Amino acid sequence: MFSSTYLLAIIALAVSSVFAAGPTAVPLGTAGNYAILASAGVSTVPQSVITGAVGLSPAAATFLTGFSLTMSSTGTFSTSTQVTGQLTAADYGTPTPSILTTAIGDMGTAYVNAATRSGPNFLEIYTGALGGKILPPGLYKWTSPVGASADFTIIGTSTDTWIFQIAGTLGLAAGKKIILAGGAQAKNIVWVVAGAVSIEAGAKFEGVILAKTAVTLKTGSSLNGRILSQTAVALQKATVVQK
């Protein structure tokens, strides 16, 4: 009987030989400079660990909650023991507000770019139940909620791309993970989600989330990629690493 590692190697070879490299990458613009970017608020239940910058606009710094912020001497950014990088908000000193306005605009543009791509390679595949599945490069589209109650694999090379268009909600069950195989990289995986996103306790998520609404990472969960939300991001002792 073949091992799972051997089978994944065979699938990786098939992907590189048969499937296209995936859709054209989504241009994030200056929104890509942030591990977390949101419009309405970013909250944490300490201790969370964020590697990268956190930006908030048009909401003010009072909506950066749970971080115990320390303002810089310039008044243009703050720091937190939970964040490796700067935190900025719309009411900070010049030029921060204009930088954030541009980033928020770029986030909206990226969302539209990803959400309106046509001609999906995979339409309503697995009816949105991704647990146990293997996903090659391509453009995926669902008009319903998408979730995983078991681990699943995203497989492809380091230059391949994925766009997952989701009209409903997105969820990853507690303790489950997305496995990257064949060299696939989180920075090349885009989840464009119209509904709420919930990464349950202890789950491990991979990719860039472009969210129309709220994103929640529950206790002990982690994300490699970025969270770009048009409303709010809530972390509960979670880890976010910008990729």
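Every residue gets a Cβ built from N, Cα and C, even glycine.
Here Swiss-Prot describes A40 to T as a published mutagenesis experiment; the accompanying note says: Has 46% thermal hysteresis (TH) activity of that of the wild-type. Has 25% thermal hysteresis (TH) activity of that of the wild-type; when associated with S-232. In the three-state DSSP classification, A40 (mutagenesis position) falls within coil.
Cβ-based neighbour count (10 Å, all protein chains) for A167 (mutagenesis position) stands at 16. Here the residue is the original one, but Swiss-Prot notes a mutagenesis experiment at this spot, A167 to D: Has 63% thermal hysteresis (TH) activity of that of the wild-type.
Of all the Cβ atoms in the protein chains shown, 21 others lie within 10 Å of the Cβ of G171 (mutagenesis position). Under the DSSP three-state reduction, G171 (mutagenesis position) is assigned to strand. Among the mutagenesis results in Swiss-Prot, G171 to D has the note: Has 81% thermal hysteresis (TH) activity of that of the wild-type. The residue drawn here is the original one.
According to Swiss-Prot, the mutagenesis experiment L172 to V carries this note: Has 66% thermal hysteresis (TH) activity of that of the wild-type.
Counting every protein chain shown, 19 other Cβ atoms lie within 10 Å of the Cβ of S198 (mutagenesis position). Quoting Swiss-Prot on the mutagenesis of S198 to N: Has 63% thermal hysteresis (TH) activity of that of the wild-type.
Around A232 (mutagenesis position), a 10 Å sphere centred on its CB holds 19 further CB atoms from the protein chains shown. For the mutagenesis result A232 to S, the note given in Swiss-Prot is Has 32% thermal hysteresis (TH) activity of that of the wild-type. Has 25% thermal hysteresis (TH) activity of that of the wild-type; when associated with T-40.
Put simply, A232 is the one of the mutagenesis positions A167, G171, S198, A232 whose Cα lies nearest to the Cα of A40 (mutagenesis position). A gap of 18 Å separates the Cα atoms of A232 (mutagenesis position) and L172 (mutagenesis position). Its Cβ placed at the centre, L172 (mutagenesis position) has 29 other Cβ atoms within 10 Å. Between the CA atoms of A167 (mutagenesis position) and S198 (mutagenesis position) there is a gap of 15 Å.
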